[in-house]
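Student: Have a look at the structure that comes next, please.
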Amino acid sequence: MAFPLKDDLGRAKDCWGCPSDTPALSTCSNADIFRRINAMLDNSLDFTGVCTTPNTKGKCEHLQDYQDTEGPAASRMLFSTSHEPLPRGLPDTNDLCLGLQSLSLTGWDRPWSTQDSEAGGHSSTPTAAQSVFSMLNSPMGKPSPLGFLTFDPIGSDLMEKYPTPLLRSSRLDSRSILDSRSSSPSDSDTSGFSSGSDHLSDLISSLRISPPLPFLPLGGGVSRDPLKLGIGSRLDQDHAALAAATVSPLGITKGWPSTSVWPSWDLLDSAEDPFSIEREARLHRQAAAVNEATCTWSGQLPPRNYKNPVYSCKVFLGGVPWDITETGLINTFRVFGALSVEWPGKDGKHPRCPPKGNMPKGYVYLVFESEKSVRALLQACSQDLLSQDGLSEHYFKMSSRRMRCKEVQVIPWVLADSNFVRSPSQRLDPSKTVFVGALHGMLNAEALASIMNDLFGGVVYAGIDTDKHKYPIGSGRVTFNNQRSYLKAVSAAFVEIKTAKFTKKVQIDPYLEDSVCQVCNAQPGPFFCRDQVCFKYFCRSCWHWQHSMEILRHHRPLMRNQKSRDSS
């Protein structure tokens, strides 16, 4: 029985029974063990041609046997070369090749007796390596049946015998190879091989196995290791090209975490920081405060001409006396109608109480029960007309125990300012929509659309996000009619807006929707990578999988704001 490969002329080769430089399996010394295993498996293994040729000098005599590790022994068990389907539970060719790929160690393309020398030649079977690699295109996206046990990774005994730099800085994690998402019967705990007896496991562990077939050699000027560039994460050709241009052969071990050859699983299983992605996503929402603007818009905001405006029942009160209390506010404004008070820090445990012992931050929100109360309040205010912008500011005089006749600013919100449609017949495409954060309170939807259209062009819609009282929450959405304008806006990221009344830096991100992970297509994808190398949705495990690579580790996640807009 043999593993058929094809030589350069397309003819089948037997890498276990023919004289070659390829390391061979020491089957002759294991014949009795194989017969006992075959008997336990109802003689399902084909031993034709096996153990008929002794390991004579000049063929495979120089190979050293490796019998200290159980994992490689199991992953290189004999299997039938016939075209009949394998017995239930036995590993097939794909499974065995998975084990080969996981062992991408220096010198596996040469006999072990010549690992430390430069004389070892590379294998002459590149087509076999390519075919094996093609079967491993995406272990996460294309479930493959895995019918063998999860054995321990190569241990310290191998590191002591062969202390190569890669071994010293690496650790093979079998879970990354064996974590298939297939629902195949051969994956289940009741499959034939997975539920084998302890005696069978003992037989397997006692096998004397030589090194595996050459696979993905790291030497010889190879520019990159396909395994380490994210097998299973479905990096497309653009990603692979970027990785090939960034990772050099000499620095191939430096581009990965020193604790694991297969990326991400240490990070995934980290008990110290299970919510690191969420924390980074929350920090990104305040990124405008610490990042420089890439472009600036300056000018006049569009004039506002209202006919019978309808207001939100919620108004902003700025510049309130520092010693004001909730009782004092209600007593002052209840002449206009029933109301409640919302203090800053509404996300805390007591949103309707002044923070830190009646020490407000200088502003507060009033929520009236009727829109008519807001109209009455505005009529009682003095107005400062801002002729250059067509805006007017409302001020109301109030007093506290220690401050007499203090003017506070009243900022209402007209409901018509929440949405602006430039082309009513244009269909709004979420994939061409951006999220704009850190908006100034004086920016309405029309002004936002005008600014974004001046900068990037193609704006067909702008909307301001509001809470349950239909009052702005400081963010908005802008939809474009073409992909180029959309990508320009996303690439800009931070834009500074300068007007006669205020200067504000806003933050632009892709608009996020509920989506499945675009890598595994199996789990929800709440995390989005805005970097154009990725630019897709990820589940937690796929995010760690892809972004554990050094060239992608600087990417920051985005998440939809989980805080309900009805929280107030």
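Glycine is treated like the rest: Cβ placed from N, Cα and C.
While the structure shown retains the original residue, Swiss-Prot records the mutagenesis experiment S138 to A with this note: Abolishes degradation by the proteasome; when associated with A-210 and A-248. As a published mutagenesis entry, S174 to D appears in Swiss-Prot alongside the note: Stimulates premature CPE-dependent polyadenylation and translation in primary oocytes. Does not diminishes the interaction with cpsf and papd4/gld2. Swiss-Prot lists S210 to A among its mutagenesis entries, and the accompanying note reads: Abolishes degradation by the proteasome; when associated with A-138 and A-248. For S248 to A, Swiss-Prot lists a mutagenesis experiment annotated as follows: Abolishes degradation by the proteasome; when associated with A-138 and A-210. According to Swiss-Prot, the feature domain 'RRM 1' maps to 313-410. Per Swiss-Prot, domain 'RRM 2' is recorded for 432-513, and the stated evidence type is sequence analysis. As annotated by Swiss-Prot, Zn(2+) 1 binding site applies to C517, C520, C539, C542, with the evidence given as similarity to another entry. Swiss-Prot lists C529 to A among its mutagenesis entries, and the accompanying note reads: Abolishes RNA-binding. Residues annotated as Zn(2+) 2 binding site in Swiss-Prot, with similarity to another entry given as evidence: C529, C534, H547, H555. Quoted from Swiss-Prot, the note on the mutagenesis of C539 to A is: Abolishes RNA-binding. Swiss-Prot lists H547 to A among its mutagenesis entries, and the accompanying note reads: Abolishes RNA-binding.
Can you tell me where each of these features sits in this structure?
Tutor: Sequence-distant contacts (6 or more apart, same chain, Cβ under 8 Å) of C517 (Zn(2+) 1 binding site) comprise Q523, P524, G525, Y537, F538, C539, C542. In this structure, C517 (Zn(2+) 1 binding site) belongs to neither helix nor strand by DSSP; it is coil.
In the structure as shown, the Cβ atom of C529 (mutagenesis position) sits within 10 Å of 21 other Cβ atoms.
DSSP assigns C529 (mutagenesis position) to a strand in the three-state reduction.
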Student: When you tally the Cβ atoms that lie within 10 Å of each candidate's Cβ, which of the recorded positions (C520, C534, C539, C542) has the highest tally?
Tutor: C542
Student: Applying the rule Cβ within 8 Å of the centroid of the Cβ atoms of C529, C534, H547, H555, what extra residues of the same chain belong around the Zn(2+) 2 site?
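Tutor: In sequence order, the nearby non-listed residues are D531, V533, F538, W543, Q546, L552, R556, P557.
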Student: Can you name the residues of this chain that are 6 or more positions from H555 (Zn(2+) 2 binding site) yet have a C-beta less than 8 Å from its C-beta?
Tutor: C529, R530, D531, V533, C534, H547
Student: Using a 10 Å cut-off, grab the number of neighbouring Cβ atoms around the Cβ of H547 (mutagenesis position), all chains included.
Tutor: 26
Student: Mean pLDDT for the domain 'RRM 1' (313-410), as a whole number?
Tutor: 83
